[in-house]
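Feature annotations, courtesy of Swiss-Prot:
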type: DOMAIN; residues: 29-216; note: domain 'BPL/LPL catalytic'
type: BINDING; residues: Arg71, Gly76, Ala77, Val78, Phe79, Lys134; note: ATP binding site
type: MUTAGEN; residues: Ser73 to Ala; note: 20-fold decrease in affinity for ATP
type: VARIANT; residues: Gly74 to Ser; note: In lplA1 or slr1; selenolipoate resistance mutation
type: BINDING; residues: Lys134; note: (R)-lipoate binding site
type: MUTAGEN; residues: Arg141 to Ala; note: More than 10-fold reduction in Vmax
Amino acid sequence: MSTLRLLISDSYDPWFNLAVEECIFRQMPATQRVLFLWRNADTVVIGRAQNPWKECNTRRMEEDNVRLARRSSGGGAVFHDLGNTCFTFMAGKPEYDKTISTSIVLNALNALGVSAEASGRNDLVVKTVEGDRKVSGSAYRETKDRGFHHGTLLLNADLSRLANYLNPDKKKLAAKGITSVRSRVTNLTELLPGITHEQVCEAITEAFFAHYGERVEAEIISPNKTPDLPNFAETFARQSSWEWNFGQAPAFSHLLDERFTWGGVELHFDVEKGHITRAQVFTDSLNPAPLEALAGRLQGCLYRADMLQQECEALLVDFPEQEKELRELSAWMAGAVR
């Protein structure tokens with residue numbers, strides 16, 4: 001029986017693909033070496049310890065239907081589109097060695113005619129006339145008896161969109177957590193015009209087989225049926241949940257301020273695990289009562305635009321004469337935390 005396993009996903013859903021990755025990683029025999037190839041439609045993928053409100057322009061992502069996905073490994077935020085090829089290498093210990101998987105990717109690039117080299121802890125770079133340019137970034141995860149190395153290769157990604165989504169709004173946000181370090185990047189199509197996802201996958205697969213001296217048939221993961229993987233439904237539900245993608249953010253504070261025709265408002269939020277643990281409201285409004293009531297209602301509320309709107313609009317029952325002010329406040333708050 002072969003010790004290798006090759007899986008290729010036809011899904012572009014980041015939550016689906018990360019759930020597949022997690023299920024395989026949890027249930028694989030310690031003697032197995034796995035290669036999983038995949039790609040995602042428009043998504044910002046953040047590291048396990050990152051704060052999406054700090055790392056991303058969450059409002060623009062929502063407007064453009066860009067998903068947020070938190071992975072189980074560390075590292076920084078990256079933008080995925082169909083111009084990225086994603087790879088995951090898994091192995092039990094002591095077989096797991098990220099230098100082996102890195103060399104497999106370098107060999108694959110070399111076979112395609114691209115001379116690249118490892119740089120720093122987790123990047124692959126190519127030399128250009130403008131200097132070194134990153135074409136691949138990776139992250140890693142290890143448990144007691146196994147580990148994985150996953151990463152992306154930039155084929156023909158829309159690099160302009162990185163800046164759109166990976167630069168957060170200039171919010172007054174004091175946040176803990178890992179901050180991404182931006183690198184200068186380039187696409188492989190600059191070096192190999194016309195290179196495709198399928199060609200890159202084939203090159204990585206051949207380098208994987210060559211390293212281990214074995215070949216196996218690829219298992220195709222279809223988006224049209226639930227994968228036959230233990231606990232997939234539960235894993236997918238968690239991976240796609242707001243509680244995991246947003247609620248796992250490290251504790252942070254958020255200061256919002258705005259001036260309306262009826263007065264200025266300053267909101268101070270402390271947020272832990274996606275819930276507001278403390279809310280303070282300051283205002284020079286001539287009628288501060290609804291705002292004082294709002295501060296009490298927001299304590300314990302999910303830090304989510306629709307929930308903030310719901311709590312604000314619930315005050316219309318008690319303060320019908322301030323309907324205009326409350327609706328303006330509700331719309332502003334929702335926009336500010338997206």
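Each residue, glycine too, has its Cβ placed from N, Cα and C.
What you see is the original sequence, not a version with the noted changes.
Sequence features, as recorded in Swiss-Prot, placed on the structure.
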residue	record	DSSP class
Arg71	ATP binding site	coil
Gly76	ATP binding site	coil
Lys134	ATP binding site	strand
Arg141	mutagenesis position	strand
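Cβ-based neighbour count (10 Å, all protein chains) for Gly74 (variant position) stands at 14. Cα of Phe79 (ATP binding site) to Cα of Arg141 (mutagenesis position): a span of 20 Å.
Cα spacing between Ala77 (ATP binding site) and Arg141 (mutagenesis position): 16 Å, rounded to the nearest whole number.
For the pair formed by Arg141 (mutagenesis position) and Arg71 (ATP binding site), distance between Cα atoms is given as 10 Å, rounded to the nearest Å. The two recorded residues Lys134 (ATP binding site) and Gly74 (variant position) have their Cα atoms spaced 19 Å from each other. The average per-residue pLDDT of the prediction over the domain 'BPL/LPL catalytic' (29-216) is 89, rounded to a whole number. For Val78 (ATP binding site), the same-chain residues lying six or more positions away in sequence with a CB closer than 8 A to its CB are Val44, Val45, Gly137, Thr152, Leu166.
Less than 8 angstroms from the CB of Arg71 (ATP binding site) sit Leu18, Val45, Ile46, Gly47, Arg48, Ala139, His150, each of them six or more residues away in the same chain. Here the Cβ of Lys134 (ATP binding site) has 19 other Cβ atoms within 10 Å, regardless of which shown protein chain they belong to. Note on Ala77 (ATP binding site): other Cβ atoms within 10 Å of its Cβ, all shown chains, come to 24. Sequence-distant neighbours of Ser73 (mutagenesis position) (same chain, 6+ apart, CB under 8 A from its CB) are Gly47, Arg48, Ala139, Tyr140, Arg141, Phe148, His150. It is Phe79 that, of the recorded positions Gly76, Phe79, Arg141, has its Cβ surrounded by the most other Cβ atoms within 10 Å.
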